[in-house]
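Chemist: Once you've had a glance at the structure underneath, I'll fire off some questions.
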Amino acid sequence: MGEEGPPSLEYIQAKDLFPPKELVKEEENLQVPFTVLQGEGVEFLGRAADALIAISNYRLHIKFKDSVINVPLRMIDSVESRDMFQLHISCKDSKVVRCHFSTFKQCQEWLSRLSRATARPAKPEDLFAFAYHAWCLGLTEEDQHTHLCQPGEHIRCRQEAELARMGFDLQNVWRVSHINSNYKLCPSYPQKLLVPVWITDKELENVASFRSWKRIPVVVYRHLRNGAAIARCSQPEISWWGWRNADDEYLVTSIAKACALDPGTRATGGSLSTGNNDTSEACDADFDSSLTACSGVESTAAPQKLLILDARSYTAAVANRAKGGGCECEEYYPNCEVVFMGMANIHAIRNSFQYLRAVCSQMPDPSNWLSALESTKWLQHLSVMLKAAVLVANTVDREGRPVLVHCSDGWDRTPQIVALAKILLDPYYRTLEGFQVLVESDWLDFGHKFGDRCGHQENVEDQNEQCPVFLQWLDSVHQLLKQFPCLFEFNEAFLVKLVQHTYSCLYGTFLANNPCEREKRNIYKRTCSVWALLRAGNKNFHNFLYTPSSDMVLHPVCHVRALHLWTAVYLPASSPCTLGEENMDLYLSPVAQSQEFSGRSLDRLPKTRSMDDLLSACDTSSPLTRTSSDPNLNNHCQEVRVGLEPWHSNPEGSETSFVDSGVGGPQQTVGEVGLPPPLPSSQKDYLSNKPFKSHKSCSPSYKLLNTAVPREMKSNTSDPEIKVLEETKGPAPDPSAQDELGRTLDGIGEPPEHCPETEAVSALSKVISNKCDGVCNFPESSQNSPTGTPQQAQPDSMLGVPSKCVLDHSLSTVCNPPSAACQTPLDPSTDFLNQDPSGSVASISHQEQLSSVPDLTHGEEDIGKRGNNRNGQLLENPRFGKMPLELVRKPISQSQISEFSFLGSNWDSFQGMVTSFPSGEATPRRLLSYGCCSKRPNSKQMRATGPCFGGQWAQREGVKSPVCSSHSNGHCTGPGGKNQMWLSSHPKQVSSTKPVPLNCPSPVPPLYLDDDGLPFPTDVIQHRLRQIEAGYKQEVEQLRRQVRELQMRLDIRHCCAPPAEPPMDYEDDFTCLKESDGSDTEDFGSDHSEDCLSEASWEPVDKKETEVTRWVPDHMASHCYNCDCEFWLAKRRHHCRNCGNVFCAGCCHLKLPIPDQQLYDPVLVCNSCYEHIQVSRARELMSQQLKKPIATASS
């Protein structure tokens, strides 16, 4: 026998149970056109007639020339072949996808592949949710993705929290029964059941034998103001024999009695401000309660008549008696009233939805659209559901009566009515957290059969059990959101995502049929939760119109004419504009747009245009000409198409271009990465043949700056765009070219007010505080270095070093560098691809590129020398102080990423994001993250909302996306106020890419990929509201910066003022004058005169020395003062001992003594206060050094 070793099980990881399958390609040169998720593996890849098609274990991806289809496999309802060459794919959310093939054989082959991929699973592990969770959990901390797996604390402790929130009297009136522990009574009910306190478990067992599926009447909601409760159950099993059950009748009437014994705040004289109730009715109830309050609980008035709401029609209820069911008889249930709502069963709803899908898949503009939509009866079914919920809400709120809701089995129409009524009654369920609790408690805990209704239950072939019940309920919530847009914390995108993942099987939330099955299969621990994606801290799903203080009871209009078709789900392609296509021109006129973006700061320079056609600008056959200035850059690129074709799927069949790096590096395959972005004004001026205007004459403070900046740094500060070329390893101009540019800078033309003395003083103060020692190590690609070592340049904008960029812009743009900081440099290792308006793709060679941009290839060796001498330097950032660059360039958290959703140019808190490719990916893949963002933290894929081109294409062997460097707040503003970011998780391997233009509308619908790998739902209204909010935050931040700059300017003025005259003793002279006879200057030596003489030598006293820092209370701070991340159990609050504000641990982790606060030991301070204290100490030391020679000379 061989050597004995440890058991092999110790070496098995969870992801090893789900190994990726081998990829089958129809052509060897094809590459996967999307970025896979954790555990996702592409199994088939080939070409259709006009598209690229791929099937993974999670999704079907079809890349057309002008669109992309991205559908999870479990969302596909049926696949069939039509017209011999066409695949007709029907989805469970009513979408219909058609894909054409060139041959009948190929069509049948892909039909067979897709049919096998979408077949019912043989075992639960065949669902992708298990593989996704296993691959999200790695052995190392870097591979952990637990934030994608676990729900929040409000989900785990929802039952206890709900009982406390609704104010149940668990001592005298109600009790929590554990009769269903381990699901021994009813597998489709939760383990804890709320019943009246005098109902015993034996009676509950007897009632369970009388109710269908043992689903007994239990209470699920209590109205806080009047104590009325909502209960739910299934139908009674009366059958044709007319069976009765005394315990069931007693339990139903006991619910009404318990509500009378546990009145709400109205009966006890509490607040009456909730809802739209009649004032006289509230006063009468309060008066009646005051008469009986002294006599105790026993003297409470008779219980209200309980309403039994049967969701079925009376005919259907009676017909169910033949199957052993039935309905309650009012004669047997005293003090009860039975009402039938006439809601259709699941078979009618399924047929209606199929008709709706057929209507939505017709031609875009059918002549009979309205009549066809009416014939589906989908809106009619929604109307009946809303009417039932409104009846329950009015009965509870206005009449104060308890309600018992049931249908046949109690797991389809019953949760629809109960959950919708709770949304109408309780504003908590209209919040993000409350809505999640509502879905968990009323749908999942009470056994809605998601596995059967959604069609992903294993070994079930009966299609009659499939029905979009939950989708229909979400549609009704969408109708409420349309009618009450200010009363819901979540937006439409939240509901659309919930629809997608009800069927996607990416998360385990909606797997299995009841909680008993989920617990037996350990689904909660083996799969991720959808609430991790739809968490409350994700600002992508926040409704910016939400009014949190409103507690109004909703009374919606339920008529069919007031309802709307949910186009975001049923007709997603009908939306008039996507976020990738829309820009500020949709909302603002050209004049208003200019004022919106350039007028927020009085000293911001307007953006100018240097060429009419960016496409012809890249053509060397046409000379570069300068045109008149125009601040509206977006208006001149309307006809440009965004090239979204991957490099491997050129429709013309052109070969992949190989470009020589120019410095002896290996050749790299470059894909079709679209058109070059619109260049900012200064970069266009640099590329044009016209000279620049000089800034040196705008203010005498420029000379002061020149004297303060070291010579080595002054060579890098001639222009923002030139500086960026030097930062990102592109060939830099030689010193002679820079001198020429410096002599010809007069073309820009800036008013004198744009170069105030404050900028010089501010920049000088930064030079003094930095001592020119905080240098940023910018990552470079080793293959572009002549010596094979990484080159590093110095981005001045990340230091406190002044440059002409500071003079070109206002004080506010010191922290918001121009878009050139994000523009891709002209790099010899990048093949620039251009596409003319007709759609043909042309490749511009390396030599043609450089010929149109003269004097850019000189001085590369000089850059390499300067870059290599800066290794190991520290980065001095106003937010973090001095620290190694690696600590600053770090991936941000998931909660921080959610802050940047569709904020345009106003991303006010950004420290760094990471984009890489999953481990094991051996081939370059195109990251279709045009506008939105998905993230895989810790060396996995991360995408940020907004235009993000960080991974348009990449090579595993060193081709990464360039890092976007910026100053303190770290965001980069592109032309027209849009953002562009390039992200990399490997700072030492960076290469340039050519992004797609940001502001050019495209007929190609872009992909907004989220954490789930699916397109992000677009909402132009919420997008505009985010822009408005972000603009407000930016204005506030600019005002804060201006205040800080003004304070620093005043401090420097006091610090740099000439020293006062040394104090001398004039007391003898004054005494002589005072004692002399006939002196008229007797008052000259008074105390007032002495004060006037010595006033100039007084040191300024800071107000903080006489004030006590008051801390912001914990309950008033829900978000970090700096990064605006939300506090929760794992993100605690930290007070800064200097300013008193509340921060998270990342923004408040440094310690310093604060003598001004009598804190002589190091205490916790925020990053900004840390820097301020450090600067103040350095200024005090400098002042002391200046006073020493003066005191020596005077002595």
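Every residue, even glycine, has its Cβ placed from backbone N, Cα and C.
Where a substitution is noted, the model still shows the residue that was there originally.
Sharing the feature lines straight out of Swiss-Prot:
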MUTAGEN   TYR11 to Ala  Loss of function in mitotic abscission. Decreased interaction with CEP55
DOMAIN    153-570  domain 'Myotubularin phosphatase'
MUTAGEN   CYS407 to Ala  Loss of phosphatase activity. Dominant negative
MUTAGEN   CYS407 to Ser  No effect on function in mitotic abscission
ACT_SITE  CYS407  active site, phosphocysteine intermediate
MUTAGEN   PRO1006 to Ala  Loss of interaction with NEDD4. Loss of ubiquitination
BINDING   CYS1120, CYS1123, CYS1144, CYS1147  Zn(2+) 1 binding site
BINDING   CYS1136, CYS1139, CYS1166, CYS1169  Zn(2+) 2 binding site
MUTAGEN   CYS1169 to Ser  Loss of localization to early endosome membranes. No effect on function in mitotic abscission
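Could you place the listed features in the three-dimensional structure?
Modeler: Mean pLDDT for the domain 'Myotubularin phosphatase' (153-570) in this predicted model: 89.
For CYS407 (mutagenesis position), the same-chain residues 6+ apart in sequence whose C-beta sits under 8 angstroms from its C-beta are SER234, GLN235, ASP310, ALA311, ARG312, MET343, ARG413, THR414.
Counting every protein chain shown, the Cβ of CYS1147 (Zn(2+) 1 binding site) has 24 other Cβ atoms within 10 Å. CYS1147 (Zn(2+) 1 binding site) falls outside any helix or strand according to DSSP and counts as coil.
Under 8 Å, Cβ to Cβ, and six or more positions away along its own chain, CYS1136 (Zn(2+) 2 binding site) finds VAL1142, PHE1143, CYS1148, LEU1164, VAL1165, CYS1166, CYS1169. In three-state terms derived from DSSP, CYS1136 (Zn(2+) 2 binding site) belongs to neither a helical nor a strand segment and is classed as coil.
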Chemist: Determine which residues of the same chain, besides CYS1120, CYS1123, CYS1144, CYS1147, have their CB within 8 A of the center of the CB atoms at the recorded Zn(2+) 1 site, and list them by sequence.
Modeler: HIS1119, TYR1121, ASN1122, ASP1124, CYS1125, PHE1143, ALA1145, GLY1146, CYS1148
Chemist: Looking only at CYS1120, CYS1123, CYS1166, the binding-site residues on record, which one has the least crowded Cβ, with the fewest other Cβ atoms within 10 Å?
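Modeler: Per-residue Cβ counts within 10 Å for the binding-site residues CYS1120, CYS1123, CYS1166 bottom out at CYS1123.
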Chemist: Out of CYS1139, CYS1144, CYS1169, give me whichever of these recorded positions has the highest number of other Cβ atoms within 10 Å.
Modeler: CYS1144
Chemist: Taking 8 Å from the centroid of the Cβ atoms of CYS1136, CYS1139, CYS1166, CYS1169 as the cut-off, which other residues in that chain fall inside it around the Zn(2+) 2 site?
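Modeler: So the additional residues around the site are ARG1137, ASN1138, GLY1140, ASN1141, PHE1143, CYS1148, VAL1165, ASN1167, SER1168, TYR1170.
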